[in-house]
Structure formats: structure tokens, C-alpha cells
Amino acid sequence: MDDDLMLALRLQEEWNLQEAERDHAQESLSLVDASWELVDPTPDLQALFVQFNDQFFWGQLEAVEVKWSVRMTLCAGICSYEGKGGMCSIRLSEPLLKLRPRKDLVETLLHEMIHAYLFVTNNDKDREGHGPEFCKHMHRINSLTGANITVYHTFHDEVDEYRRHWWRCNGPCQHRPPYYGYVKRATNREPSAHDYWWAEHQKTCGGTYIKIKEPENYSKKGKGKAKLGKEPVLAAENKDKPNRGEAQLVIPFSGKGYVLGETSNLPSPGKLITSHAINKTQDLLNQNHSANAVRPNSKIKVKFEQNGSSKNSHLVSPAVSNSHQNVLSNYFPRVSFANQKAFRGVNGSPRISVTVGNIPKNSVSSSSQRRVSSSKISLRNSSKVTESASVMPSQDVSGSEDTFPNKRPRLEDKTVFDNFFIKKEQIKSSGNDPKYSTTTAQNSSSSSSQSKMVNCPVCQNEVLESQINEHLDWCLEGDSIKVKSEESL
């Protein structure tokens, strides 16, 4: 029985030891435990902040911002208060803490979070004062986590390492302790009136600070960056500014300008109608007038138009004679089109609008307007005209007037066909013979078709152009009859 008791006691002791080890393993590690250096040597700053806020500050720091600072080298951390709504920012020095142990990062973060908590809860707004409230929270967190949060950090070696720009005063203060005239800074900022101690230094010493130390190749790097930064800017500026010695290429304006509301009737420089061509036309018409005497008071008013400007000339109306049939044969009537854009030329030639008698150029009845196209009439041969023209006729002298106001010409009007479009109309005057004028119109309209001969594509016989359609029908019907008769045989 003694053996059984001894065995039971031994088993109980082993069980207790296992339970103790299990309980010790289940206990959470301290925030500054050495094992964290291997488990998580570079923790996430935001994750640590959220964890500590819920664990030690009851979630009161949700409106606080935490971030790294790359330029801050004088202190390990700082808490900045922003506004009255509980907004503040915590910044930790990346240059000082990136090579320090994880323990220093945790303690510095908790230190600044205590300052933020005191500001948010309106207990203490002086971030430099580590008074009773600050010490109370500091000891509370130290007892819970095993950390060693202090009032000031001890990273003096790292701070001195980043102070690579040195200045020394050449006045009496270079012999006074504790600084002996030295000013050491991490940035290249020379001592000046912006420093709070500058006024006192000027009173007690009055010396000037001379730079005695800076990082290696610092001045060369600065000059290189300045050169690289200036060259592209100068190149871009010189690109836009022309050189004074170089001659600038002057490109004249090749477009066409318009003045709104301009009613000038002066001819434009680009007019193609010349007085020489008008004189030749007058000579041609005067010859026909001398051969066939017509009422001398009957005149034709010709208006030469181009780009909205006009030029008027009065010509004696020619009479129709047998010798003039060659000229009239070049005219053949066309049906007028509603779309006036179709009457445009390619070379920008002008148009001539003609009104008969003493009727104004715009007093033309809309019901009596029609268009007649003409072929090229050579002035050298006295049978062709080189200028494009459009004749504006009127059959009813006492009819209603159709005004055509001056409009700004479109760009498409520059391109006009080589052929000229002519409108003409014979007006009855008091001294003219109506029978004679009727025969003249009939002869002029039928002369073109009666004088021209064309070959029939079926029988190859010469036929008048006016009868070609009837002849083709007759030839095709005859061929079809022959084919049917051959098939029936």
C-alpha cells in the first residue's frame, strides 16, 4: 500500500508541473519581450497604434493620425495638436528609429499616445509638460506591459550622427562652455535671425558663424543638381524665344477676310473681269448691231459679279442676223435648278448678270427667271467669250420685283465651272416688231441643234443632234424587227 501511495504522489507532481508549464505558455508575451525582435522586428506602425488604442486608451484616439517623418532627426517623436475638434497628429522619426530595437519604437509610440490622450480628454494640453497626469498614465502602462516609458529618450548618438553641418563663431563665444561657439545641424541652415537665441548672441558676442564641416561631396552634389535643373529650363525658354540675329520667316495671311455689314460696291482686287474683255464684247455686239438696225434706245445692262461686289456697264443690244447664227448656236437652253450651289466654278471665275432695258438689276420677277448655260466663247475668234456670265432676264416689265440683297459669298463660290451660265430674255419695247422678236427667239433656240451633226452609234450615219433620239429609236426598232423575222424563219 505504501508503494501505491508513492506512485500516486509522483504522478500528481508530474501533472502539476505540466499544468504550470501549460499556463506559463498561454500567458501573453510582454510588449518589450526580447522574442519580439525575432518574431516581428519591423512591425506595422498603424497596426501597433490601433492595438494600443483599444488596449490602453479605451478607443479614445480614433481621430488621431500617426505617420513616419523622414526629415525629423532632432527628436524621436512629436505630437502636434490641430484644431479644437480633438484632431492631432503623431509623427515618429524614421531616421532615428529605423535602426533601433523594436522596444524603442514601442516605448516612443506609447509616449506620444499619452500626450494625444491627454489632449483629446482635455486633461492636459501642454505637450511639453510631463506632469502628474502624464506620469500616472506612464506608470500604469509600464506596470501592465513591462515597458520602460520615460519622459525623454536617450538616442543622443543617433542625433549627433545626423548633425553633419557644423558652424563655429569667430567671436568670444568660441571659448565659452558648453558649446564653445559650435552650432551643429542636420540640415544646411546657417544660423541667422530666425533662431530664438540670435539677438542675445549679437549682444554678448557679435561674432559671425563660419561653416567648418559638411558631408562629403555635398557641395558638388548641390551644384550638379542645380545644373541639371537649370539646363532644361533654359532650353525650354530659348525654344520659345527667337534669336535676335536670326531673320524671322514672315508668312502673309493667305485667307479671305470679310467685314460684317459691308455694303461697298468697289471691285475686289481678285476680279477677273477687265475692261479689255468688255471692250471686245462691245465690238462684237456693235458689229451685229450695224448689220441689223434695231431700236438704238434698247440697251442691256450687264452686271459683273464676284464675291459680292458688282460692276455695271451698258451695252447696246445686238440684233439677230444670219451672220450672227454662229454665235447664237453656242447658246442652248437649260432647265433652271433650285439649288444655286450647282452653279459654281473651279477657278473662281466671275459671273455676269444681265438685265434688259432701264429695269433695275434686282427688279426681276421670280416667276420669269430661268438659267441658260453657255459654252466657252473665244474672243479671238469673235465667237466665244472667256468670261463666265449669268444673264438675269425678265419677261414682265411691270411685274413684281424680286430683290437679291448682297450676301457674303461662300467659300465654294471660288470654284466655278469653266462654262458660263447665262440668263437672257427678250423684252417687248414700244418700237420693236413682235413678229421679228418671236422669230429671233425661235432661231436662237434651235440654231444649236440644227447646225451640229453627230454619228449614229447603230447605223453610223450622220444625223442632226436634235434628231438623234428619234433616229436611235427608229434604228433599234428596225434591228429588233429583223431579229424577230430571222428567228421566225
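Cβ atoms are placed via backbone N, Cα and C, with glycine included.
Original residues throughout; no substitutions modelled.
Pulled from Swiss-Prot, these are the features on record:
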ACT_SITE  E112  active site
BINDING   H111, H115, H130  Zn(2+) 1 binding site
BINDING   C456, C459, H471, C475  Zn(2+) 2 binding site
DOMAIN    45-212  domain 'SprT-like'
MUTAGEN   K230 to R  Abolished acetylation, leading to impaired localization to chromatin
MUTAGEN   F253 to A  Abolishes binding to VCP/p97; when associated with A-260
MUTAGEN   L260 to A  Abolishes binding to VCP/p97; when associated with A-253
MUTAGEN   Y331 to F  Abolished interaction with PCNA
MUTAGEN   K341 to R  Does not abolish monoubiquitination; when associated with R-376, R-414 and R-435
MUTAGEN   S374 to A  Abolished phosphorylation by CHEK1; when associated with A-373 and A-383
MUTAGEN   K376 to R  Does not abolish monoubiquitination; when associated with R-341, R-414 and R-435
MUTAGEN   S383 to A  Abolished phosphorylation by CHEK1; when associated with A-373 and A-374
MUTAGEN   K435 to R  Does not abolish monoubiquitination; when associated with R-341, R-376 and R-414
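When Cα-Cα distances from C459 (Zn(2+) 2 binding site) are compared across the recorded positions H111, E112, H130, the shortest belongs to E112. The shortest Cα-Cα distance between H130 (Zn(2+) 1 binding site) and any of the recorded positions E112, C456, H471, C475 is the one to E112.
According to DSSP, H471 (Zn(2+) 2 binding site) sits within a helical segment. One way to see the shell of the Zn(2+) 2 site is to take the Cβ centroid of C456, C459, H471, C475; the remaining same-chain residues with a Cβ within 8 Å of it are P457, V458, Q460, N461, V463, L472, W474.
Annotation note: H115 (Zn(2+) 1 binding site) sits in a helical segment as assigned by DSSP.
Here the CA atom of H111 (Zn(2+) 1 binding site) lies 117 Å from the CA atom of H471 (Zn(2+) 2 binding site).
Separation of the C-alpha atoms of H115 (Zn(2+) 1 binding site) and C456 (Zn(2+) 2 binding site): 113 Å, rounded to the nearest whole number. Contacts of H111 (Zn(2+) 1 binding site) defined by a Cβ separation under 8 A and a same-chain sequence distance of 6+ are given as G77, M138, I149, T150, in order along the sequence. Taking the C-alpha positions, the distance from C456 (Zn(2+) 2 binding site) to E112 (active site) comes to 111 Å. For the binding-site residues given as H115, H130, the lowest number of other CB atoms within 10 Å of the residue's CB is seen at H130. In this structure the C-alpha atoms belonging to C475 (Zn(2+) 2 binding site) and E112 (active site) are separated by 114 Å. The local packing around C459 (Zn(2+) 2 binding site), expressed as other Cβ atoms within 10 Å of its Cβ over all shown chains, amounts to 13.
Annotation note: H130 (Zn(2+) 1 binding site) sits in a coil segment as assigned by DSSP. In the predicted model, residues of the domain 'SprT-like' (45-212) average a pLDDT of 88. Around the Cβ of E112 (active site), the same chain contributes G77, I78, C79, I90, L92, each under 8 angstroms and 6 or more positions distant in sequence.
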